[in-house]
Amino acid sequence: MNVQEALNLLKENGYKYTNKREDMLQLFADSDRYLTAKNVLSALNDDYPGLSFDTIYRNLSLYEELGILETTELSGEKLFRFKCSFTHHHHHFICLACGKTKEIESCPMDKLCDDLDGYQVSGHKFEIYGTCPDCTAENQENTTA
């Protein structure tokens with residue numbers, strides 16, 4: 001998904017174009033990580049000083065409903081990112097320190113299906129959490145300094 005595809009999808013579903021919506025979508029396009037509503041508000045606050053959490057959440061929910069954004073939850077907080085445009089099946093590693101994601105090509109369901117004989121699986125989501133190499137290196141530098 002990219003910004004133009006997302007804007008077209010909004011238009012096709014009867015939602016009007018606004019600079020605010022485009023800027024919010026651009027924020028996700030420029031990020032390789034999951035973002036919280038607070039991240040979005042902080043990033044857009046200078047350009048839109050009266051922007052509220054309600055407006056942010058309403059748009060994030062709309063984007064999720066239309067399949068523009070995908071979500072995950074960490075420590076009880078919902079995080080958002082552009083829906084992957086990859087056409088192949090994959091999963092993600094998510095850095096708990098910075099939110100950056102890395103695509104994982106292999107799928108554990110390939111091995112688990114044998115254990116689910118007779119069950120009809122309708123879908124699955126697999127995420128691995130930890131610390132990315134950049135954050136690990138930064139953490140090691142901070143502890144040795």
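Residue 1 is the first one shown; counting continues down the chain.
Glycine residues also receive a Cβ, built from the backbone N, Cα and C atoms like all the rest.
Swiss-Prot annotations:
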MUTAGEN   Glu70 to Ala  Does not affect repressor activity
MUTAGEN   Cys84 to Ser  Decrease in repressor activity
MUTAGEN   Cys95 to Ser  Lack of repressor activity
MUTAGEN   Cys98 to Ser  Lack of repressor activity
MUTAGEN   Asp110 to Ala  Does not affect repressor activity
MUTAGEN   Cys135 to Ser  Strong decrease in repressor activity
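Within the set of mutagenesis positions Glu70, Cys95, Cys135, the entry lying nearest in space to Cys84 (mutagenesis position) is Glu70 (CA atoms). Checking Cα-Cα distances from Cys98 (mutagenesis position) against the mutagenesis positions (Glu70, Asp110, Cys135) with a 10 Å cut-off leaves Cys135, in sequence order.
Across the structure, Asp110 (mutagenesis position) and Glu70 (mutagenesis position) place their CA atoms 23 angstrom apart. Annotation for Glu70 (mutagenesis position): spatial neighbours Glu64, Phe80, Arg81, Phe82, Lys83, Cys84, criterion Cβ-Cβ under 8 Å with sequence separation of six or more.
Distance from the CA of Cys135 (mutagenesis position) to the CA of Cys95 (mutagenesis position) is 8 Å.
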